[in-house]
Amino acid sequence: MKAMAAEEEVDSADAGGGSGWLTGWLPTWCPTSTSHLKEAEEKMLKCVPCTYKKEPVRISNGNSIWTLMFSHNMSSKTPLVLLHGFGGGLGLWALNFEDLSTDRPVYAFDLLGFGRSSRPRFDSDAEEVENQFVESIEEWRCALRLDKMILLGHNLGGFLAAAYSLKYPSRVSHLILVEPWGFPERPDLADQERPIPVWIRALGAALTPFNPLAGLRIAGPFGLSLVQRLRPDFKRKYSSMFEDDTVTEYIYHCNVQTPSGETAFKNMTIPYGWAKRPMLQRIGGLHPDIPVSVIFGARSCIDGNSGTSIQSLRPKSYVKTIAILGAGHYVYADQPEEFNQKVKEICHTVD
């Protein structure tokens with residue numbers, strides 16, 4: 001009954017996350033709701049064999065962070081905290097929870113503005129947006145009374161994990177960046193090996209006023225089939241757990257709710273998906289005692305040179321780059337066993 005009450009609480013918190021004509025229009029055109037998202041998440045987590053606790057962690061301004069906790073009464077070990085990427089949610093770690101939580105507490109949460117966390121209105125300034133994300137992570141940590149943590153972030157989560165570590169270094173025992181977004185600067189057109197075609201630049205300019213995933217919401221009742229057509233790979237990645245469309249349904253319902261975190265992300269970017277405030281310009285200021293591990297997929301289309309760049313910016317600090325063979329951008333789902341093993345090895349260097 002207690003878990004059910006917690007889930008009911010978060011539904012009411014989500015409902016207050018956005019307002020206006022768009023929020024009212026979305027459920028009518030898009031076959032989704034907070035209840036649909038809750039059901040989709042429960043299907044994702046149904047195959048996780050270990051026990052866990054889930055609840056909304058209250059932070060400031062009436063917001064809450066939807067959280068999964070795998071404790072196993074191992075309070076002496078430094079907890080591992082997982083931050084998902086853009087357009088994702090905590091459910092996407094389903095292939096990793098059991099293995100990663102065998103000998104230490106593991107926490108995963110939906111970033112503010114994503115998944116089942118509150119969806120507030122973010123600032124339009126990139127620096128302020130970043131700070132809002134960072135402060136939400138710090139308030140979450142304080143609410144759970146975690147002293148220090150091993151902070152792991154994928155994609156946008158990697159960028160935010162680095163930003164948090166810069167501001168609150170005393171709380172981070174090890175920073176693990178998994179295919180992080182937002183590190184390099186946007187290259188000059190003259191420096192690019194393959195210049196961006198004119199039609200792509202024109203399309204990018206035309207879509208500038210819109211959020212990155214606006215097409216899903218515009219597609220309305222056809223949005224789910226759109227996800228299934230555009231990203232059939234997600235079904236394959238999780239085929240060991242699910243034979244149906246559980247994963248694509250979860251991704252769909254995560255991304256057709258009020259676009260709070262999505263708008264925040266857009267305000268942090270410049271065409272074509274580059275960060276306004278690249279992390280490589282600042283990562284050299286990270287406290288020298290914080291070890292950094294960078295994990296990337298050997299088959300990823302994302303620039304895998306960030307680890308080398310971080311190493312050159314922190315010559316006297318621990319920086320290790322790890323390539324996962326056979327993995328693309330979604331390393332943790334492409335090669336979960338290898339990914340889990342590497343992360344556990346990193347964690348064992350802490351305690």
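From the backbone N, Cα and C atoms, a Cβ is placed for every residue, glycine too.
Don't look for the substitutions in this one, it keeps the originals.
Where Swiss-Prot documents Glu9 to Lys as a mutagenesis experiment, the accompanying text is: Colocalized to the lipid droplets with PLIN and ADPR.
The domain 'AB hydrolase-1' annotation in Swiss-Prot covers 79-184. Helix, strand and coil content of the domain 'AB hydrolase-1' (79-184), in residues and according to DSSP, is 42 helix, 21 strand, 43 coil.
Less than 8 angstroms from the CB of Gln132 (mutagenesis position) sit Leu112, Phe122, Asp123, Ala264, each of them six or more residues away in the same chain. Annotation of the mutagenesis experiment Gln132 to Pro in Swiss-Prot: Exhibits a diffuse cytoplasmic distribution without colocalization to lipid droplets with PLIN and ADPR. Loss of binding to PLIN.
Glu262 to Lys appears in Swiss-Prot as a published mutagenesis result, with the remark: Exhibits a diffuse cytoplasmic distribution without colocalization to lipid droplets with PLIN and ADPR. Loss of binding to PLIN. In the structure as shown, the Cβ atom of Glu262 (mutagenesis position) sits within 10 Å of 23 other Cβ atoms.
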Take the domain 'AB hydrolase-1' (79-184) and average the pLDDT across it for me. 98
For Glu262 (mutagenesis position), just give me the three-state DSSP call. helix
